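A.B. asks: Below is the structure I would like to discuss, written out as structure tokens.
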Amino acid sequence: MAKLLLVTGLALLLNAQLGSAYNLICYFTNWAQYRPGLGSFKPDDINPCLCTHLIYAFAGMQNNEITTIEWNDVTLYKAFNDLKNRNSKLKTLLAIGGWNFGTAPFTTMVSTSQNRQTFITSVIKFLRQYGFDGLDLDWEYPGSRGSPPQDKHLFTVLVKEMREAFEQEAIESNRPRLMVTAAVAGGISNIQAGYEIPELSKYLDFIHVMTYDLHGSWEGYTGENSPLYKYPTETGSNAYLNVDYVMNYWKNNGAPAEKLIVGFPEYGHTFILRNPSDNGIGAPTSGDGPAGPYTRQAGFWAYYEICTFLRSGATEVWDASQEVPYAYKANEWLGYDNIKSFSVKAQWLKQNNFGGAMIWAIDLDDFTGSFCDQGKFPLTSTLNKALGISTEGCTAPDVPSEPVTTPPGSGSGGGSSGGSSGGSGFCADKADGLYPVADDRNAFWQCINGITYQQHCQAGLVFDTSCNCCNWP
């Protein structure tokens with residue numbers, strides 16, 4: 001018994017020294033910079049103390065070699081990897097692929113040993129050149145969407161060869177080994193067509209399971225984006241469309257629980273109801289809900305856009321069977337996640353001994369704290385606390401952007417922030433939040449810690465005080 005207590009004590013001590021047993025892996029998207037006004041997000045807006053790993057999405061591929069995609073990726077890479085100067089424990093990875101990237105470049109690249117070698121060599125050079133700690137393979141999906149059946153095995157071959165090359169390079173360079181991870185499917189048919197789970201799991205450091213987009217307007221009826229459990233009336237393959245089933249499918253088919261990372265969406269899916277009075281789960285729909293003013297994509301709202309909808313008079317419902325909320329207003333219906341559902345899922349994750357949480361994406365959280373009245377990064381912070389991620393020795397940013405110098409009534413046009421502190425003093429005695437600008441309906445004041453920032457709505461929109469949001473006039 002004394003031995004057992006000693007071993008337990010050592011384990012607890014070791015865990016205290018190493019930090020949390022769980023990982024919090026946060027994606028950043030390089031197109032978030034193009035969102036208007038308060039939605040614009042760059043690496044400098046990331047709080048480096050929240051996540052254990054940050055993943056930059058996405059890189060591309062040309063002639064079987066990894067490449068940049070955006071005109072300013074190299075500049076953003078530096079800002080992204082400089083976050084490690086403020087958190088010495090932070091690891092950064094670069095993701096390649098994504099849904100819009102398709103499958104063809106991956107299929108060509110894995111098809112021959114020479115092509116794979118070309119790719120792996122380019123990846124090592126690229127990651128070391130720009131200061132990343134690993135590569136995240138986001139092939140959606142091997143063996144599906146035009147990818148031939150043999151790609152299931154060739155994906156395993158690629159990952160095995162990459163892991164071996166990374167190990168060899170670490171020895172030769174006397175540097176820590178580069179990590180190799182993958183974002184993988186949550187749909188059972190895509191999993192079966194795409195992954196040799198036991199073999200693949202040997203070589204991947206983490207397996208990021210995309211346990212979201214499980215329902216959407218493509219089905220013709222309402223459904224939750226990322227339900228923890230099935231809805232009671234779901235049968236057949238529909239009963240597989242939940243986080244619990246998907247994660248256990250990966251585990252039961254040969255992936256170690258500690259390598260499996262549960263996907264958490266910081267966004268929701270919107271629908272148009274055919275009949276506004278039929279507004280529960282499974283209600284008939286006629287298509288995507290309207291695009292949000294910042295993310296500008298039909299059927300999709302960032303968490304901060306969701307808060308605007310909720311504050312505009314939507315009815316919120318907690319779906320106890322699936323442990324997630326939904327909301328509706330007139331003919332608009334929303335399936336989403338909130339602080340409560342993130343907390344419930346985090347406890348479930350720990351009870352099942354999974355390796356941690358992955359979020360898509362940190363730029364979709366209420367990163368300014370202006371929309372939800374829950375502080376900055378409320379969803380990501382919920383997971384950080386629930387998983388016991390240590391922030392010791394980490395320096396968080398003070399404010400998300402520079403204060404504005406324009407005094408009220410000067411009618412400044414253009415961007416969403418700029419200049420230095422001083423100027424208006426509008427926020428000196430105001431609570432944190434958003435306020436209208438007296439003579440400019442397109443503009444609004446953002447108050448943070450008594451400091452004044454002037455922001456602008458997207459062209460054509462006006463600041464609406466009924467929802468504290470940018471809206472159509």
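Glycine is treated like the rest: Cβ placed from N, Cα and C.
In this structure the noted substitutions are not present, so the sites keep their original residues.
Pulled these from Swiss-Prot:
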DOMAIN    22-390  domain 'GH18'
BINDING   Glu70, Trp71, Gly97, Gly98, Trp99, Asn100, Tyr141, Met210, Thr211, Tyr212, Asp213, Trp360  chitin binding site
ACT_SITE  Glu140  active site, proton donor
MUTAGEN   His208 to Asn  Strongly reduced activity at low pH, with minor effect on activity at neutral pH
DOMAIN    424-473  domain 'Chitin-binding type-2'
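Quick one: how deep are these features, and who are their neighbours?
C.D. replies: In the predicted model, the domain 'GH18' (22-390) has a mean pLDDT of 98.
For Trp99 (chitin binding site), the number of other Cβ atoms no farther than 10 Å from its own Cβ, over all displayed protein chains, is 12.
On its own chain, Glu140 (active site, proton donor) has Gly97, Gly98, Trp99, Phe101, Thr103, Ala183, Ala185 as residues at least 6 apart in sequence with a Cβ closer than 8 Å to its own Cβ. Under DSSP, Glu140 (active site, proton donor) is assigned to coil, being neither helix nor strand in the three-state scheme.
Within 10 Å of the C-beta atom of His208 (mutagenesis position) sit 29 other C-beta atoms, taking all shown protein chains into account. In the three-state DSSP assignment, the secondary structure recorded for His208 (mutagenesis position) is strand.
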A.B. asks: What's the CA-CA gap between His208 (mutagenesis position) and Tyr141 (chitin binding site) in angstrom, rounded?
C.D. replies: 13
A.B. asks: For the chitin site made of Glu70, Trp71, Gly97, Gly98, Trp99, Asn100, Tyr141, Met210, Thr211, Tyr212, Asp213, Trp360, how many Å separate the two farthest Cα atoms?
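C.D. replies: If we measure all Cα pairs in Glu70, Trp71, Gly97, Gly98, Trp99, Asn100, Tyr141, Met210, Thr211, Tyr212, Asp213, Trp360, the largest is 31 Å.
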A.B. asks: Give the sequence-ordered list of residues that share a chain with Tyr141 (chitin binding site), lie 6 or more positions from it, and have CB atoms under 8 Å from its CB.
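C.D. replies: Thr103, Ser147, Val184, Ala185, Asn190, Ala193, Gly194 - these are the non-local Cβ neighbours of Tyr141 (chitin binding site), listed in sequence order.
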